[in-house]
Amino acid sequence: MLLFLLITLLSAIFIFAKRHYTQWQRLGLVSDEAVIPFGSLAKVFRKERPFGLVMYDLYEKFQEQVVGIYLFFKPALLIRDAELARQILTSDFNSFHDRGIYVDEKNDPMSANLFALEGQSWRTLRMKLTPSFSSGKLKGMFETVDDVGNKLLEYLNNQLKDGQTHVLDIKSILTTYAIDIIGSVIFGLEIDSFTNPDNEFRVLSDRSFDNESRSFLSKLQNLTNFVCPPIAKLLTRLGTKEPVVYRLRDIVKRTIEFREENNVVRKDLLHLLIQLRNTGKISDDNDNLWNKVESTATNLKAMSIDMIASNSFLFYIAGSETTASSTSFTIYELAMNPEALKKAQNEVDECLKKHGIKPDGRITYEAIQDMKYLDLCVKETTRKYPGLPFLNRQCTQDFKVPNSKFTIKKDTNVIISLLGLHRDAKYFPEPLAYKPERFADETKDYDAAAYMPFGEGPRHCIAQRMGVMNTKVALAKILANFNIEPMPHKEAEFQFNTAPVLVPVNGLRVGLSKRSFNRR
């Protein structure tokens with residue numbers, strides 16, 4: 001009798017699961033065949049492919065405009081059409097204004113950042129933070145970025161002091177560069193990870209990106225933040241927390257309190273956030289922007305330390321990996337494309353000469369803005385290797401797909417594979433070729449609707465211009481002072497990681513040597 005009940009129960013579960021995982025077929029939608037209980041993510045669970053590449057594989061597998069997929073238990077939709085994707089992100093933003101990822105403002109304030117927040121909470125914070133990344137603010141912070149760029153230059157000079165060509169893991173080196181910029185500009189710390197790689201901030205950074213050192217629960221939470229928020233919320237309620245996040249919170253708290261008590265002013269993003277905390281707004285671009293900010297009573301603060309810390313951590317995660325990746329992938333591609341390398345290097349030389357800057361001297365904000373071909377290179381890199389290989393949204397009100405009978409129902413998650421769109425020959429001829437000129441006005445050769453490396457619409461990356469600036473500074477320093485040795489073409493491969501970014505297998509190794517005028 002017991003055996004009969006067990007068989008009946010298992011059969012009922014199987015029938016229910018089968019029905020659940022055929023939801024899209026029953027609605028007449030082309031869909032991926034689900035693997036119970038992983039849905040479309042069996043390869044993610046088996047650590048064979050990261051989430052972004054699984055979405056890319058599904059993009060390549062089908063031809064339809066909208067494809068049904070399953071994020072573990074949750075039915076979702078993969079958008080394969082550039083115009084529809086852009087419509088979701090822009091003109092019909094009101095139907096897709098949330099990301100549908102884990103956030104718990106009340107019980108987990110460190111989750112309440114600009115990326116995850118929903119509805120009015122997101123709108124209010126976005127409006128407050130937007131002035132932080134204006135041209136005037138970036139110009140004010142530029143000197144700090146250039147300082148880190150000079151430390152990068154000094155480190156490379158030491159590595160190449162014998163005058164020979166050395167093959168270096170440029171991804172690892174530029175990760176150090178990016179982390180030091182974040183530590184300095186976002187967290188207000190005076191650090192130099194090139195000479196002191198064991199400093200606390202660098203150690204914490206390494207831990208946050210080291211997939212192997214994470215516990216199983218930490219990896220699970222990192223994945224479920226995106227694909228199954230209720231499980232992420234449950235794990236948090238059960239006490240699963242990321243130690244690195246809370247240690248960085250302590251660093252932010254300590255720095256803010258020290259600055260408020262001692263009226264310390266530094267031209268960085270943290271100063272602007274302290275200004276927002278004490279006055280309720282960030283000043284316009286003017287001469288008084290970087291003046292000291294009088295502290296207000298704790299109960300009158302417009303922004304809590306937790307909110308500053310959570311958004312600082314967001315800028316750190318988003319900024320460090322994307323800057324390191326875009327810069328290192330650009331160098332990697334230039335090494336395989338000598339014509340583009342020559343154009344980029346010649347432009348840097350000419351711009352520095354025009355602005356009266358020595359190759360190893362201080363670069364100015366204006367000189368970086370003049371490097372237009374370098375802009376094309378960065379655009380092409382972020383096309384081929386988008387910092388975030390997918391975008392996700394949640395339908396917040398029923399939405400009828402144009403020229404279709406299909407309606408996306410409220411609460412349905414949608415995924416846009418940026419890697420898929422950006423490598424689709426329909427939108428970008430010869431998608432695996434590195435062709436910066438495709439973005440030049442006079443030789444434009446792409447469908448603009450499909451290009452969205454920083455997202456589009458009201459929720460596009462708020463720090464986009466800062467990321468491009470940081471990338472161009474590093475590229476200009478390297479191109480002005482070093483030869484990038486040509487190498488045979490080899491497409492980068494990506495390893496499994498629970499973080500939603502593209503992580504190259506074994507880094508990116510490129511040969512560098514000092515340019516003749518730079519020999520010591």
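The backbone N, Cα and C atoms fix where each Cβ goes, glycine too.
Substitutions noted, but not modelled.
Per Swiss-Prot, the feature heme binding site maps to Cys461. Residues near Cys461 (heme binding site) in space but far in sequence (CB under 8 A, at least 6 apart, same chain), listed by position: Ala318, Phe454, Gly455, Gly467. The secondary structure of Cys461 (heme binding site), as reduced to three states from DSSP, is coil rather than helix or strand.
The note that Swiss-Prot attaches to the natural variant Phe4 to Tyr is: In allele CYP6D3v4.
For the natural variant Ile13 to Phe, the note given in Swiss-Prot is In allele CYP6D3v1, allele CYP6D3v3 and allele CYP6D3v4.
Under the DSSP three-state reduction, Val30 (variant position) is assigned to coil, being neither helix nor strand. Close to Val30 (variant position) in the fold, though at least 6 residues off in sequence, lie Trp24, Phe62, Glu64, Val67, Gly68, each with a CB less than 8 Å from its CB. Looking at Swiss-Prot, you'll find the natural variant Val30 to Ala noted as follows: In allele CYP6D3v4.
Among the sequence features in Swiss-Prot, the natural variant Glu339 to Asp is noted as follows: In allele CYP6D3v1. Within 10 Å of the C-beta of Glu339 (variant position) there are 10 other C-beta atoms, taking all protein chains into account.
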